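Asker: Handing you this structure, nothing more for now.
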Amino acid sequence: MAVKRFYKTFHPEHYDLRINVNRKNKTINGTSTITGDVFENPVLINQKFMTIDSVKVDGKNVDFDVIEKDEAIKIKTGVTGKAVIEIAYSAPLTDTMMGIYPSYYELEGKKKQIIGTQFETTFARQAFPCVDEPEAKATFSLALKWDEQDGEVALANMPEVEVDKDGYHHFEETVRMSSYLVAFAFGELQSKTTHTKDGVLIGVYATKAHKPKELDFALDIAKRAIEFYEEFYQTKYPLPQSLQLALPDFSAGAMENWGLVTYREAYLLLDPDNTSLEMKKLVATVITHELAHQWFGDLVTMKWWDNLWLNESFANMMEYLSVDGLEPDWHIWEMFQTSEASSALNRDATDGVQPIQMEINDPADIDSVFDSAIVYAKGSRMLVMVRSLLGDDALRKGLKYYFDHHKFGNATGDDLWDALSTATDLDIGKIMHSWLKQPGYPVVNAFVAEDGHLKLTQKQFFIGEGEDKGRQWQIPLNANFDAPKIMSDKEIDLGSYKVLREEAGHPLRLNVGNNSHFIVEYDKTLHDDILSDVNELDPIDKLQLLQDLRLLAEGKQISYASIVPLLVKFADSKSSLVINALYTTAAKLRQFVEPESNEEKNLKKLYDLLSKDQVARLGWEVKPGESDEDVQIRPYELSASLYAENADSIKAAHQIFTENEDNLEALNADIRPYVLINEVKNFGNAELVDKLIKEYQRTADPSYKVDLRSAVTSTKDLAAIKAIVGDFENADVVKPQDLCDWYRGLLANHYGQQAAWDWIREDWDWLDKTVGGDMEFAKFITVTAGVFHTPERLKEFKEFFEPKINVPLLSREIKMDVKVIESKVNLIEAEKDAVNDAVAKAID
């Protein structure tokens, strides 16, 4: 049943917000004065966890009711048309990382806090009464007061204009925007600023626990990104400022608040002198993602949450397009292939997965659609597909039309397709409808029929059990031979294979560039032809070959055993993209072996075979003038060599640790995680783990923290494992925002798995209370399913999670993840012997 939209009762035009935050008492007091148009009585205004002290309409007190289950204030205005509604309220300041909340950090041994906000999806209503729906755009004037101390500053969407005699900081009126994009923060902060060539103020803010140089990288990327987007979109950035704020506690990765973008520290700050290239790429893409939203999401906003993909999918594509423009030598589209494409293809093959666009009626269901592999990754693949069909000139022309016609308003997916269609003869809406409205993706079977004709068929691809509902897609084939641009039918006949092959002069392949969202199963004739010419393939083609074979093996359409020889063939590649694909596939072989079994010993020998020549070539130390490719290949090879228990690698890593034990943070960031992991696994005890945990608490360097966490959770020491689990609920050690990563690290560790699994089952109520209202909560289920692959764990997983299947935020995830584990259990049972035989043969 559809839930009533509050916007139908009242259209806000302007908010005057007066908010007073007291950190000591953990209270929020304020007034929300809303000017707008009354369309229905009673008027419905959102609130959550508030005490409503009074409501006035046009200066007169009126009757109201607070309806907690609807998160509503029901106001009998007695008027229609223009009205001013003034609501006085109070609310608690909580540690939930939603609404207005404190972030905690240490500086010179003292605990401190800054206050920040997180209002997406429906948490603005915890900060001030409002019509908390994307379509209810309005302007906002903010006056902010707090228990201010010397040296503290306040930030908001717009610049500060004055501090009044009562201590309220006043900010410029915003442009017309949605409530979920309002943001403010205050506390003791350091900053660095610059201006774009058009005069927009760019700033980066962080706590003083960080070294000033950690702000430099973000400042440079943010400035250049704003300039890039203004040119690409042919639409000016409409605000006077773009501030980037790192919050010590933040549930999401980052949030695109207009003019005041908030981030986890790990996704904004880095040491420019000692951060891996991969981490620099990651931080750059997070920043450019959020800044892409300043147009796509903020300037033009989805009309309702069922078009969330319109915000996220486009920003996800633009983060790569912009970074490629800013840093072309990074070859950032390769990262798109290894992260977004891989994530989308894996997730979208499970029966029961959501489509990109799905109907949402109840706000309780909104957070459940934030499936990053679908809304972000698959959605961005759809737009990459559109870009490859249109070309950049037509894309830019269509986007300019879109922004010109919808700026400061709301839009739907159809509005975007209509805009893009003005720049092309293609019916973009018709092509995209099949991809957005239905889940999954096709496998295209390419085969030479008995009559010698090359034929293509499409059907939905599943990993695990799946119900074939006869779905059909409009597939951009991207063929390297004479073939239709779009495959619309279930089956097509392309004519004589012999003629097509002769005309092409090379093996025939589909989805060249891996930009379309489908995989290909070639028959033996076509597959053998491709393998005969495999050395001529470029890195993306090789990645795609391994990717499709891996997925077909996961779907039991081919055997994993048949892929093992190809891993050996690609082992000497000088492409980090190919090496990534190689070890992504090799990692899947681990599920077929029992820990410490003879089969695992053989698998470790295979890893040694795959990595030893590369380790010998690259060594452990980064060489002056080394190529970016070699810098990025080294971590894969060192990790593989350590898994293989290569004695020389273990010795080399131990020596590096010993020589740098007094300053581990200064270790080269490209090798640091592997040095630390090796030490913990092969030479460490509970004492070392305790030392590294203290180091984790001490440092403010986000990437170093990640390395320390990876090392600590890899321990074999049972006493250390017990201590780690004991710290899961100690926010002074493990912040709630980082808890899922700690849990996943220990769960994936054979020695720590039982302790981690026992903890989440025993302390689920605590976990629910701590992070249960957050969109990231379901990740605890996702990562558990990602690790489990045995019948015993499947049984335990179902026993624990299936009773929770009616929780809206968790329901889809639980159902899907049962299928994920079931598919692995069935695959292992069917393939285990063949895979282990293939591994034994490869090392013979």
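Even glycines carry a Cβ here, placed using N, Cα and C.
Here the original residues stay in place, and none of the substitutions has been built in.
I grabbed these lines from Swiss-Prot:
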type     : residues                                       : note
VARIANT  : Phe39 to Ile                                   : In strain: 53/7
VARIANT  : Leu44 to Phe                                   : In strain: 53/7
BINDING  : Glu120, Gly253, Ala254, Met255, Glu256, Asn257 : substrate binding site
BINDING  : His289, His293, Glu312                         : Zn(2+) binding site
ACT_SITE : Glu290                                         : active site, proton acceptor
VARIANT  : Ser342 to Ala                                  : In strain: 53/7
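Tell me about the surroundings of these features in the structure.
Answerer: Phe39 (variant position) falls outside any helix or strand according to DSSP and counts as coil.
A 10 Å cutoff on Cβ-Cβ distances gives Leu44 (variant position) a total of 21 other Cβ atoms nearby, all chains included. In the three-state DSSP scheme, Leu44 (variant position) is classed as strand.
Its Cβ taken as reference, Glu120 (substrate binding site) is surrounded by 24 other Cβ atoms within 10 Å in the chains shown. When secondary structure is read from DSSP and collapsed to three states, Glu120 (substrate binding site) falls in the coil class.
With a cut-off of 8 Å between CB atoms and residues at least 6 apart in sequence, the same chain places Gly297, Val375, Tyr376, Gly379 near Glu312 (Zn(2+) binding site), listed in sequence order.
Mapped onto three states, the DSSP output places Glu290 (active site, proton acceptor) in helix.
In the structure as shown, the Cβ atom of Ser342 (variant position) sits within 10 Å of 20 other Cβ atoms.
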Asker: Could you tell me the C-alpha distance between Glu256 (substrate binding site) and His293 (Zn(2+) binding site) in angstrom, no decimals?
Answerer: 6
Asker: Cα within 10 Å of His293 (Zn(2+) binding site) is the criterion; apply it to the recorded positions Phe39, Met255, Asn257 and give the hits in sequence order.
Answerer: Met255, Asn257
Asker: Select the closest residue to Met255 (substrate binding site) from the following recorded positions, measuring between CA atoms: Phe39, His289, Glu290, Ser342.
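Answerer: The smallest Cα gap between Met255 (substrate binding site) and any of the recorded positions is with Glu290.
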Asker: Take the C-alpha atoms of Leu44 (variant position) and Glu290 (active site, proton acceptor) and report the distance between them in angstrom, rounded.
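Answerer: It is 31 Å, counting Cα to Cα.
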Asker: Mind giving me a neighbour count for His293 (Zn(2+) binding site)? Other Cβ atoms within 10 Å of its Cβ, every protein chain shown.
Answerer: 25
Asker: Between Gly253 (substrate binding site) and Glu290 (active site, proton acceptor), how many Å separate their Cα atoms?
Answerer: 10
Asker: Of Ala254, His289, which of the binding-site residues has the most Cβ neighbours inside 10 Å?
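Answerer: Neighbour-count leader: His289.
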